[in-house]
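As given in Swiss-Prot:
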MUTAGEN   Lys45 to Gln  Strongly reduced ability to homooligomerize and mediate plasma membrane rupture (cytolysis)
MUTAGEN   Ala47 to Leu  Does not affect ability to homooligomerize in vitro. Slightly reduced ability to mediate plasma membrane rupture
MUTAGEN   Val82 to Phe  Does not affect ability to homooligomerize, but shows slightly reduced ability to mediate plasma membrane rupture (cytolysis)
MUTAGEN   Phe100 to Val  In mutant M5(cyto); decreased ability to mediate plasma membrane rupture; when associated with V-93, Q-117, A-121 and I-124
MUTAGEN   Lys103 to Glu  Strongly reduced ability to mediate plasma membrane rupture
MUTAGEN   Phe117 to Gln  Decreased ability to mediate plasma membrane rupture. In mutant M5(cyto); decreased ability to mediate plasma membrane rupture; when associated with V-93, V-100, A-121 and I-124
MUTAGEN   Leu121 to Ala  In mutant M5(cyto); decreased ability to mediate plasma membrane rupture; when associated with V-93, V-100, Q-117 and I-124
MUTAGEN   Gly124 to Ile  In mutant M5(cyto); decreased ability to mediate plasma membrane rupture; when associated with V-93, V-100, Q-117 and A-121
MUTAGEN   Ile128 to Phe  Slightly reduced ability to mediate plasma membrane rupture
Amino acid sequence: MDSGTEEYELNGGLPPGTPGSPDASPARWGWRHGPINVNHYASKKSAAESMLDIALLMANASQLKAVVEQGPSFAFYVPLVVLISISLVLQIGVGVLLIFLVKYDLNNPAKHAKLDFLNNLATGLVFIIVVVNIFITAFGVQKPLMDMAPQQ
């Protein structure tokens, strides 16, 4: 090993000319060497969360349809309808909350406390949605057996 007098800073920049330093390697697609636009990053993150929220919303709507098709004779009819309804309402609330989070300017320090609260609220609501959906899965939603029986 070379025991030269060069100093390297942990997680710091590489000296010019060193392989991997910004001036030695060309910029790759998707990589930038400037600061990150925080508003753009937050908007992308909220858009991704919204898409996942929509997917879960569609899955819960499908589960609600299956439970309603089975009717009140299904053993867990009432608990599942209540849990799925709670999940749907919370998901709509989180979706609206994410829209508000995207609209705020993250560069304004006066709004940081409010944004932090709203972000923590959204995270807490998502956690509650996950727990509710675990219970929905535990009770089980099956398609009606009438659809599987041959018609004569």
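Every residue, even glycine, has its Cβ placed from backbone N, Cα and C.
The distance from the Cα of Phe117 (mutagenesis position) to the Cα of Lys103 (mutagenesis position) comes to 15 Å.
The two recorded residues, Val82 (mutagenesis position) and Leu121 (mutagenesis position), have Cα atoms 22 Å apart. Shown in sequence order, Leu90 are the residues of the chain, 6+ apart in sequence, with a C-beta less than 8 angstroms from the C-beta of Ile128 (mutagenesis position). Lys103 (mutagenesis position) and Ala47 (mutagenesis position) are 12 Å apart (CA-CA, integer value).
Cβ-based crowding with a 10 Å cutoff singles out Leu121 as the top-ranked of the mutagenesis positions Ala47, Val82, Leu121. Lys45 (mutagenesis position) is 17 Å away from Gly124 (mutagenesis position) when you measure Cα to Cα.
Annotation note: Lys103 (mutagenesis position) sits in a helical segment as assigned by DSSP.
Between Lys103 (mutagenesis position) and Lys45 (mutagenesis position), the C-alpha separation comes to 13 Å.
For the mutagenesis positions Lys45, Lys103, counting C-beta atoms within 10 A of each C-beta gives the highest total at Lys45.
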